[in-house]
Amino acid sequence: MAKQDYYEILGVSKTAEEREIRKAYKRLAMKYHPDRNQGDKEAEAKFKEIKEAYEVLTDSQKRAAYDQYGHAAFEQGGMGGGGFGGGADFSDIFGDVFGDIFGGGRGRQRAARGADLRYNMELTLEEAVRGVTKEIRIPTLEECDVCHGSGAKPGTQPQTCPTCHGSGQVQMRQGFFAVQQTCPHCQGRGTLIKDPCNKCHGHGRVERSKTLSVKIPAGVDTGDRIRLAGEGEAGEHGAPAGDLYVQVQVKQHPIFEREGNNLYCEVPINFAMAALGGEIEVPTLDGRVKLKVPGETQTGKLFRMRGKGVKSVRGGAQGDLLCRVVVETPVGLNERQKQLLQELQESFGGPTGEHNSPRSKSFFDGVKKFFDDLTR
C-alpha cells in the first residue's frame, strides 16, 4: 500500500516552517500517543506515522531529499534500517512547553537553527515560461571557518557553565514552589566560551555575502516560491542552517498577459480585413504564426490557438494563446479614401447601416422606440 504524504499526515503545507511542523506534531502526538490509547492498534500505527513524518520534516537534509524524491529517498536502507522506530515519552513531546511551569523541562537548550532568508527575484515572462538559471548574491551569516561554529578560539573548548553545571537551567524557589528557568548566565546552552574566537568573537558565525546558482523551473508564475534547503543563515554553534526562499515576481510583458496557463494578446486589424477576412501574422512566445480571420469579424472576438500558452510548473496540459481582435478606425485619410468611404456608407443605407450593420440598426431602432414611448 502506498505510504501517505508526510505533509498530509501532519496536516501542514509543503512550505510550512519548522515551528508549524512542531506545533502540528505535538497536537497529533497527544491525541494518538499509546499511553492514552492503550490496546488501540490503529492509534499506535497512526502515532508511528506521525513520528516518522515529524523526524523527516524537522531534519533539513531529510526534508530536502523527501521534497525532491518522496518516499523513494529513504527506500532500500536509505534511512539506515528503521530510522523512525521507537516510541516517545510525553516529556519529550511537551517538556519544552511545560518545563518552565512545573520544573520538568528538558534541560539544556538546543542551539538555535539558522534563520530562513527570502530573496525576491524578478523574471521576464519568457524566463518564467521556459525556465532559467540565475546567479544571485545574498548577505547572510555563515559558519565561522576558524572555529567551525563553536565560537571558541582554536585549541580551546567551551567550558561548562558554573551556574547551571551544564544543565542549561536553574531552579528558583518561590514559597512552596520550585520553578526551573533558563540559566541567565549561559542563556540555556550549558556552556560558556572563556576564550572566544578572534574572528567571530564567540558567536560562531560571521557576516558574509555568498553567490548561489538558482535553477528556476519552467512554468513558474508570480507568487511561486522556490525553497533552497540549508542555504539560509548558519545555525548557532553548529546547529542546522535555515533555508532560502526565492520569491518569484514576473515582470509585465509589452504584448502578452498571463492568466493561469493561458496567454492573452490584442491583435489590431483594419476594418477592411474585418469585413472581408484574410490572413494575418500574430506573435507567440515561439515566433510568428498565421491566423485566418473570417469575414464579418467583429471587434473583441477571441481566437484560440491551442498549445501556444504555458505549461505549468505543476504539470498538466499546455495552455492556449487567446488573440483578441481590435478593429481599428482608419486615420489620416486622403480625399479619395474619404470619398470611397462616403460612397460605402451610402450603400449601407446611411449611418444606421440598415442593410449591412444589424447591430447598429437594432440600436437605433431601440433609441427611436424609447423616444416614441416618451412622447405618447
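In case you wondered, yes, glycine gets a Cβ from its N, Cα and C as well.
None of the substitutions listed is reflected here, since the structure keeps the original residues.
As written in Swiss-Prot, here are the features:
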{"type": "BINDING", "residues": "Cys144, Cys147, Cys197, Cys200", "note": "Zn(2+) 1 binding site"}
{"type": "BINDING", "residues": "Cys161, Cys164, Cys183, Cys186", "note": "Zn(2+) 2 binding site"}
{"type": "DOMAIN", "residues": "3-72", "note": "domain 'J'"}
{"type": "MUTAGEN", "residues": "Lys26 to Ala", "note": "Loss of activity"}
{"type": "MUTAGEN", "residues": "Cys161 to His", "note": "No effect on chaperone function; when associated with H-183"}
{"type": "MUTAGEN", "residues": "Cys161 to Ser", "note": "Loss of function; when associated with S-164; S-183 and S-186"}
{"type": "MUTAGEN", "residues": "Cys183 to His", "note": "No effect on chaperone function. Same effect; when associated with H-161 or H-164"}
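Secondary structure from DSSP puts Lys26 (mutagenesis position) in a helix.
Nearest neighbour of Cys200 (Zn(2+) 1 binding site) by Cα distance, taken over the recorded positions Cys161, Cys164, Cys183, Cys186: Cys186. For the domain 'J' (3-72), the DSSP-based tally of helix, strand and coil residues reads 50 helix, 0 strand, 20 coil. Just so you know, the Cβ of Cys164 (Zn(2+) 2 binding site) picks up 24 other Cβ atoms within 10 Å once every protein chain is counted.
Averaged across the domain 'J' (3-72), pLDDT in this predicted model comes to 87.
For the binding-site residues listed here (Cys186, Cys200), the lowest count of other CB atoms within 10 A around the CB belongs to Cys200.
Checking Cα-Cα distances from Cys164 (Zn(2+) 2 binding site) against the recorded positions (Lys26, Cys144, Cys183, Cys197) with a 10 Å cut-off leaves Cys183, in sequence order. Take the binding-site residues Cys147, Cys197: by the count of other Cβ atoms within 10 Å of each Cβ, the lowest one is Cys197.
Close to the recorded Zn(2+) 1 site, the chain also has Asp145, Val146, His148, Gly149, Ser150, Gly151, Ala152, Pro196, Asn198, Lys199, His201, Gly202, His203, Gly204, Arg205, Val206: residues not among Cys144, Cys147, Cys197, Cys200 whose Cβ is within 8 Å of the site's Cβ mean position.
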